[in-house]
Amino acid sequence: MLSTQFNRDNQYQAITKPSLLAGCIALALLPSAAFAAPATEETVIVEGSATAPDDGENDYSVTSTSAGTKMQMTQRDIPQSVTIVSQQRMEDQQLQTLGEVMENTLGISKSQADSDRALYYSRGFQIDNYMVDGIPTYFESRWNLGDALSDMALFERVEVVRGATGLMTGTGNPSAAINMVRKHATSREFKGDVSAEYGSWNKERYVADLQSPLTEDGKIRARIVGGYQNNDSWLDRYNSEKTFFSGIVDADLGDLTTLSAGYEYQRIDVNSPTWGGLPRWNTDGSSNSYDRARSTAPDWAYNDKEINKVFMTLKQQFADTWQATLNATHSEVEFDSKMMYVDAYVNKADGMLVGPYSNYGPGFDYVGGTGWNSGKRKVDALDLFADGSYELFGRQHNLMFGGSYSKQNNRYFSSWANIFPDEIGSFYNFNGNFPQTDWSPQSLAQDDTTHMKSLYAATRVTLADPLHLILGARYTNWRVDTLTYSMEKNHTTPYAGLVFDINDNWSTYASYTSIFQPQNDRDSSGKYLAPITGNNYELGLKSDWMNSRLTTTLAIFRIEQDNVAQSTGTPIPGSNGETAYKAVDGTVSKGVEFELNGAITDNWQLTFGATRYIAEDNEGNAVNPNLPRTTVKMFTSYRLPVMPELTVGGGVNWQNRVYTDTVTPYGTFRAEQGSYALVDLFTRYQVTKNFSLQGNVNNLFDKTYDTNVEGSIVYGTPRNFSITGTYQF
């Protein structure tokens, strides 16, 4: 098989050696792969910049990335576990939101709070760092601003770095950092595609992606991506309408200078969303089960979100091998919602609801509530850094250094009212026909501003031809001002990684970084928990083949933390349902991950991964047992050599048993979801050179499963279908 190799000197070199690993996998898993087109003796040289993000538009892998260190490298050179979800995989698997991407990414698990809110975890800890083009946004789970609903039509790929990522983000849990890479205007000719999709629950989706030069020489280019989606749901009364748009201009201002500037808009309007799930427990300790269509949302409930972002990137090359990059962004995310939740136990005799605080006395027998919440999150961020190579002791090395500043303001308002048993009546007869609250004026619920200033640097030193050392550090000044208190912290996060090249295809690595994470969680008295501190260690083995078209990673990790927030399962007294947490010291998460991703042959793409970890506190108690300790995820596509117009594929996601023990007035109950697998299928037929039809089936066997054993019952998505027509020009 012909390919090129991205080497350690940031150059592309032609190679004609076939991939032994790819051949072995192909022969073992699919004998027909042996009949793929044979290699020829002709050498093909691919010219391109070392910063080219992708060497195959139809691959599940990419050639190089700056994830983890901001230095452009192959994944094999990064001493951490990295997963990249490419545009082709998102199209094959119909991963249309950030949440859907994370659900199908190795090592990431989900806890679904209701119809639209979900928390995502890796290695046992919540993911709280979400970046766009390397600029982070921090969000709180209490407020639903639609982060996981970001539409992937606007993005080229998603990069996931697992473990602590303090060198990139300054603060954060040792879970993972998610970076969404925007689409850019890369074509000097007019090109594009339009698609229409129709599916289960009256889904309709239309997307256009167009590129065009704005000048005759193509040095100024534009790209517009726009779309509209409307769908109902398996949940009664639910409807979602989404509009999204991105416009970007990329300009070559000279031979050494490029400028990108753009605007992003997303609007998501949801009618009758749920706020929490269905009551799990009866008063006798038995658990409930419901039809998956059952919803606690009344007809008048809604949750509307609007996202506006402007952004720019300026790049300047200098001194032959150096480049300075300035990223800037301003984003505003607004939401407005009126919803209803039920938090109660069911009396099996008559279906009447009993509140969790009924034994506190009169006035405490409420069984839920209604809330009118609104607010805005504003983020202003700048990031300036330079990276390049230098020579020392006769060897080439790499250096990156820079600084960043971000200001994030969260300002939210709320009005709420309690619901009492007689207002609902028997829950067995509840159908969402509930009168809208006579709302009181909203009051200020939260107003806080977080400032973060950082200086960072890292160098990749070639100690010997096969041995590379990465050293780095990030100094962070973090300050938050809230309605009730102010806090300022200074922290330096060290980073060290060692990579040893075993041969042309295999490397082994070790890495270390510290952990620093201020927390927004509060204890039962309403006080904020102290920052999380700790250490992250990782050892691994990586390989890449065919110019990184196929990559593998085997990683062993150990995470040590103090002051980790763990849910108590009860709300903070006097709060609007906010869960109380306790700080747990001596928390250790340790485990192993394996991933294979990319092209097995020119016709066969495969991503396969498995994760196993254990997370315990210093007393041996499981931390977050509501998260699966073992997961396996696989997705593949295969283009038939005998009928190259036809591509078939599918995948499976499996997780082991999860549970949560909940203390109630009636005793301690255990909520449990056994292990289960979800199977998906897809096929695509290239009808003409420009037009294709694709069909997808998700949850093929219509598995019923609970996505949130930590709280009320929230069922996962039932079996669903879609068909998509795409025209390229």
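Note that Cβ sites are derived from N, Cα and C of the backbone, with glycine treated the same way.
The mutagenesis experiment V44 to P is recorded by Swiss-Prot, whose note states: Abolishes transport activity.
Among the sequence features in Swiss-Prot, the mutagenesis site V46 to P is noted as follows: Abolishes transport activity.
Among the features that Swiss-Prot reports, domain 'TBDR plug' is placed at 74-183, with the record citing sequence analysis. For the domain 'TBDR plug' (74-183), the model's pLDDT averages out at 89.
Long-range Cβ contacts of W275 (Fe(III)-coprogen binding site) within its own chain (separation 6+, distance under 8 Å): D114, T296, A297, A301, M339, M340, Y341, G371. Marked as Fe(III)-coprogen binding site by Swiss-Prot on the basis of experimental evidence: R117, R142, W275, Y357, N373, W416.
Listed in Swiss-Prot as a mutagenesis experiment, S141 to A is described as follows: Minor effect on growth, no effect on growth, and no effect on growth on solid agar with Fe-coprogen, Fe-rhodotorulic acid, and ferrioxamine B as the sole iron source, respectively; when associated with deletion of fhuA, fecA, cirA, fepA and fiu.
One entry in Swiss-Prot concerns the mutagenesis experiment W143 to A. Its note says: Minor effect on growth, no growth, and no growth on solid agar with Fe-coprogen, Fe-rhodotorulic acid, and ferrioxamine B as the sole iron source, respectively; when associated with deletion of fhuA, fecA, cirA, fepA and fiu.
G163 (mutagenesis position) falls within neither a helix nor a strand when secondary structure is assigned with DSSP, and so counts as coil. Experimental mutagenesis at this site is recorded by Swiss-Prot as G163 to A, V, N, D or H, annotated: Impaired transport and growth.
Residues or ranges marked as domain 'TBDR beta-barrel' by Swiss-Prot: 189-729.
The note that Swiss-Prot attaches to the published mutagenesis N303 to A is: Minor effect on growth, minor effect on growth, and reduced growth on solid agar with Fe-coprogen, Fe-rhodotorulic acid, and ferrioxamine B as the sole iron source, respectively; when associated with deletion of fhuA, fecA, cirA, fepA and fiu. When secondary structure is read from DSSP and collapsed to three states, N303 (mutagenesis position) falls in the strand class.
Quoting Swiss-Prot on the mutagenesis of S337 to A: Minor effect on growth, minor effect on growth, and no growth on solid agar with Fe-coprogen, Fe-rhodotorulic acid, and ferrioxamine B as the sole iron source, respectively; when associated with deletion of fhuA, fecA, cirA, fepA and fiu. Over all protein chains present, the Cβ of S337 (mutagenesis position) has 21 other Cβ atoms lying within 10 Å.
The 10 Å shell around the Cβ of Y341 (mutagenesis position) contains 23 further Cβ atoms across the protein chains shown. According to Swiss-Prot, the mutagenesis experiment Y341 to A carries this note: Minor effect on growth, reduced growth, and no growth on solid agar with Fe-coprogen, Fe-rhodotorulic acid, and ferrioxamine B as the sole iron source, respectively; when associated with deletion of fhuA, fecA, cirA, fepA and fiu.
Under the heading of mutagenesis, Swiss-Prot lists D343 to A and annotates it as follows: Minor effect on growth, minor effect on growth, and no growth on solid agar with Fe-coprogen, Fe-rhodotorulic acid, and ferrioxamine B as the sole iron source, respectively; when associated with deletion of fhuA, fecA, cirA, fepA and fiu. According to DSSP, D343 (mutagenesis position) is assigned to coil rather than to any helix or strand. Counting every protein chain shown, the number of other Cβ atoms lying within 10 Å of the Cβ of D343 (mutagenesis position) is 22.
For the recorded site, N373 (mutagenesis position), the DSSP three-state label reads strand. N373 to A appears in Swiss-Prot as a mutagenesis experiment; the accompanying note says: Minor effect on growth, significantly reduced growth, and significantly increased growth on solid agar with Fe-coprogen, Fe-rhodotorulic acid, and ferrioxamine B as the sole iron source, respectively; when associated with deletion of fhuA, fecA, cirA, fepA and fiu.
When Cβ atoms from all protein chains are considered, those within 10 Å of W416 (mutagenesis position) total 19, not counting its own. In Swiss-Prot, a mutagenesis experiment is listed as W416 to A, annotated with the note Minor effect on growth, no effect on growth, and no effect on growth on solid agar with Fe-coprogen, Fe-rhodotorulic acid, and ferrioxamine B as the sole iron source, respectively; when associated with deletion of fhuA, fecA, cirA, fepA and fiu.
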(request) Ten-angstrom check, please: count other Cβ atoms within 10 Å of the Cβ of G163 (mutagenesis position), all chains counted. (result) 28
(message) Applying a 10 Å Cβ distance cut-off over all chains shown, what neighbour count does N303 (mutagenesis position) have?
(response) 26
(request) Taking helix as H, G and I and strand as E and B in DSSP, count the residues of the domain 'TBDR plug' (74-183) in helix, strand and coil. (result) 26 helix, 40 strand, 44 coil
(message) Restricting to the recorded positions R117, S337, D343, W416, which ones have a CA within 10 Å of the CA of N373 (mutagenesis position)?
(response) S337, W416
(message) I'd like to confirm something. Which of the mutagenesis positions, G163, N303, S337, D343, W416, has a Cα closest to the Cα of Y357 (Fe(III)-coprogen binding site)?
(response) D343
(request) Starting from each candidate's C-beta and looking 10 angstroms out, tell me which of the recorded positions R117, Y357, N373 has the most other C-beta atoms. (result) R117
(request) Indicate whether S337 (mutagenesis position) is helix, strand or coil by DSSP. (result) strand
